[in-house]
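Enquirer: Feature list, courtesy of Swiss-Prot:
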DOMAIN    112-163  domain 'bHLH'
MUTAGEN   CYS179 to Gly  High transactivation activity
MUTAGEN   GLU185 to Asp, Lys or Arg  High transactivation activity
MUTAGEN   ARG186 to Ala or Lys  High transactivation activity
MUTAGEN   LEU187 to Gly  Low transactivation activity
MUTAGEN   PHE191 to Ala, Gly or Pro  Low transactivation activity
MUTAGEN   SER192 to Pro  Intermediate transactivation activity
MUTAGEN   ARG195 to Gly  Low transactivation activity
MUTAGEN   ARG195 to Glu  Intermediate transactivation activity
Amino acid sequence: MMQDVSSSPVSPADDSLSNSEEEPDRQQPASGKRGARKRRSSRRSAGGSAGPGGATGGGIGGGDEPGSPAQGKRGKKSAGGGGGGGAGGGGGGGGGSSSGGGSPQSYEELQTQRVMANVRERQRTQSLNEAFAALRKIIPTLPSDKLSKIQTLKLAARYIDFLYQVLQSDELDSKMASCSYVAHERLSYAFSVWRMEGAWSMSASH
């Protein structure tokens with residue numbers, strides 16, 4: 001009887017049953033692996049959305065994981081570039097303030113130079129007028145004289161010539177030595193006469 005059992009071939013039904021029993025055992029590890037993969041992918045997606053810079057990392061780095069060294073370097077570079085831009089903007093603002101402060105200073109300097117030039121011109125004109133007024137007091141003039149500066153200088157030159165001629169003559173030495181006031185009056189009168197004669201002779205000659 002034992003020989004019949006051992007030697008009897010396995011029926012197809014029994015083989016199918018054994019295969020069907022082994023298939024669930026194989027499917028169970030495969031399904032377990034798939035579940036583990038789904039859990040890992042869900043954890044990665046959750047970490048990428050909740051992590052700091054996840055959106056920027058997804059947009060910039062593409063498939064890089066959040067918090068990776070490459071993403072950290074890129075974040076540092078972008079932060080450094082922003083800081084440099086801010087520093088450049090600050091430098092530009094400083095240059096604008098310096099140029100804006102320089103233009104009013106130059107305008108004030110020009111105004112100061114103009115004021116100083118006007119003051120010097122007024123002082124020069126005032127001193128010149130005072131000198132001509134003193135010269136008119138020295139030169140004997142007629143009541144009808146309204147001399148300009150050039151005419152005053154010409155009359156002064158003629159008066160110097162007249163005084164030279166008086167000093168060369170010997171007739172008025174004894175008469176003018178008596179009184180200086182009388183001498184001055186006589187000189188003024190003589191100069192007026194000499195001047196009128198000279199003007200008459202000049203007009204007659206022309």
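Each Cβ is built from the backbone N, Cα and C atoms, and glycine gets one as well.
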Enquirer: What count of other C-beta atoms do you get within 10 angstroms of the C-beta of LEU187 (mutagenesis position), across all chains shown?
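Expert: The answer is 18.
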Enquirer: Pull the DSSP breakdown for the domain 'bHLH' (112-163) and write it out as helix, strand, coil residue counts.
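Expert: For that range the per-state counts are 42 helix, 0 strand, 10 coil.
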Enquirer: If you count Cβ atoms within 10 Å of each one, which of the mutagenesis positions PHE191, SER192 comes out on top?
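Expert: Top count of Cβ atoms within 10 Å goes to PHE191.
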